[in-house]
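Recorded in Swiss-Prot as a mutagenesis result, CYS34 to Ala carries the remark: No effect on the ability to bind cadmium. In Swiss-Prot, a published mutagenesis experiment is listed as CYS45 to Ala, annotated No effect on the ability to bind cadmium. For the mutagenesis of CYS51 to Ala, Swiss-Prot gives this note: No effect on the ability to bind cadmium. The structure shown keeps the original residue. CYS55 to Ala appears in Swiss-Prot as a published mutagenesis result, with the remark: Decreases the ability to bind cadmium. Listed in Swiss-Prot is the mutagenesis experiment CYS65 to Ala, annotated as follows: Decreases the ability to bind cadmium. Annotation of the published mutagenesis LEU70 to Val in Swiss-Prot: Decreases the ability to bind cadmium; No effect on the localization to the extracellular space; the original residue is retained in the structure shown. Here the residue is the original one, but Swiss-Prot notes a mutagenesis experiment at this spot, CYS74 to Ala: Decreases the ability to bind cadmium.
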Amino acid sequence: MAPSRRMVASAFLLLAILVATEMGTTKVAEARHCLSQSHRFKGMCVSSNNCANVCRTESFPDGECKSHGLERKCFCKKVC
């Protein structure tokens, strides 16, 4: 039994839709963050919120506490 034209057309249309949707998906790369140790933060970094506030005074948008050896230091973050 040969496939009908309607069946072949439907299969072709379905295949075309699948190919078109795959072509439309693109992966968005996440922005890289650069870290720089804060020059103004004093003492051990316990709160990333306090670190971020100090980093904002240094013209960075954000900051976080990171382990540096045995001590925790404040590192300021920005998009590279």
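Each Cβ is built from the backbone N, Cα and C atoms, and glycine gets one as well.
Just the original residues are modelled here, none of the noted substitutions.
Remember, it's a predicted structure, so these values are computed and weren't measured experimentally.
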For the C-alpha pair, I'd like the distance in angstrom between CYS51 (mutagenesis position) and CYS34 (mutagenesis position), rounded off.
15
Out of CYS45, LEU70, CYS74, give me whichever of these mutagenesis positions has the highest number of other Cβ atoms within 10 Å.
CYS74
Mutagenesis positions: CYS34, CYS55 - member with fewest neighbouring CB atoms within 10 Å:
CYS34
Closest of the mutagenesis positions to LEU70 (mutagenesis position), Cα to Cα, picking from CYS34, CYS45, CYS55?
CYS45
Spatial neighbours of CYS45 (mutagenesis position) among the mutagenesis positions CYS34, CYS55, CYS65, CYS74 [C-alpha, 10 Å]:
CYS65, CYS74
Cβ neighbour count within 10 Å of CYS51 (mutagenesis position):
24
Return one of helix, strand or coil for CYS55 (mutagenesis position), based on DSSP.
helix
Name the secondary structure element type, per DSSP in three states, that contains CYS34 (mutagenesis position).
strand
Same-chain residues at least 6 apart in sequence whose Cβ lies under 8 Å from CYS65 (mutagenesis position):
CYS45, VAL46, SER47, SER48, CYS51, ARG72, LYS73, CYS74, PHE75
Between CYS34 (mutagenesis position) and CYS55 (mutagenesis position), how far is it from one CA atom to the other, in Å?
13
